[in-house]
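Everything below concerns the one structure shown next.
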Amino acid sequence: MKEIKEAYQQCGQIVGEYAPACFKALSYLPLKQRQASWAVLSFCHTAASADEKVLPAFEAKADHVYQRTNNGKQHLWKAFDHAYRTFTLESEPFREFIAAQKEDAKPYDDLDELLMYAYRTGGAAGLMLLPILTRRKQDQLKQAAVSLGLAIQLVRFLSDLGTDQQKNRIPRQVMQQFGYTEADLQKGTVNKAFTMTWEYIAFEAEAYLEECQDALPLFPQYSQKTVKAALHLHRAVLEKIRAKQHDVFQYHFALTETEVKQILSDI
């Protein structure tokens, strides 16, 4: 068990580095659920970070976990295998998440393409975590889990548009609707047209956060505070971006430790 504990700790460190808001929200869970959540989100981060040459090997290792034939020695596979067995997780959202990493890097035409990407990544992550967050009412809470994950993915997207990959995901039809040009995008221009484009997408993220908020009473006591914290923290990221005039090309927006403590003290 010492090896498993160390494997979980390694996963926790990864989540703390790449998704500090989620890490803070997960801190309210009981230890078993918290550790399993670290393993799941570490899986997501590793898959999302893998280049196309490495992804097939990653996918093959994941298949061994699904089939209960894992013998991986790395901390991720030890922790993920243990979490997968302990909480009887299903393979489908993990497969969906990996498949989403293989998509072409072409620019998105419309909002539906961005929402589908967010569903296949963030929404899938929500479904991965659902059996960890609740043993009962999973059918009733399925949409809430998807909505939370989808919203978080959109917030992460909206908080850092500095890379070519992220710029490609801004729906071109939405840009055209508000008069934001391709030249503006490539220069990282923040003007009224960009602000309206950003807010159009942010409205979707906030609507999904609200959907999850409505279902909050259905979550068990042990996970309610985690879900509530995630909702508040990701709303706060959007508000911070607004306060800084939407300059998401130059800066990656994240909450400071002081801001996180203040937000969590109010929930």
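Please read every residue number as a count from 1 along the shown chain.
Glycine is no exception: its Cβ is also placed from the backbone N, Cα and C atoms.
For all the noted positions, this structure keeps the original residue and models no substitution.
DSSP assigns Ala47 (mutagenesis position) to a helical segment in the three-state reduction. In sequence order, Leu55, Phe58, Phe97, Ile98, Gln101 make up the list of same-chain residues 6 or more apart from Ala47 (mutagenesis position) whose Cβ falls under 8 Å from its Cβ. Under mutagenesis, Swiss-Prot gives Ala47 to Asp with this note: Wild-type diphosphate release.
A mutagenesis experiment is reported in Swiss-Prot for this position, Asp51 to Ala, and the note states: Loss of diphosphate release. Within the same chain, no residue at least 6 positions away from Asp51 (mutagenesis position) has a Cβ under 8 Å from its Cβ.
The note that Swiss-Prot attaches to the published mutagenesis Asp160 to Ala is: Loss of diphosphate release. Look at Asp160 (mutagenesis position): DSSP puts it in coil. Counting only residues at least six positions away in the same chain, the Cβ atoms of Gln166, Val248, Tyr251, His252, Phe253 sit under 8 Å from the Cβ of Asp160 (mutagenesis position).
Looking at Swiss-Prot, the entry for mutagenesis of Asp164 to Ala says: Loss of diphosphate release. With a cut-off of 8 Å between CB atoms and residues at least 6 apart in sequence, the same chain places Ala105 near Asp164 (mutagenesis position), listed in sequence order.
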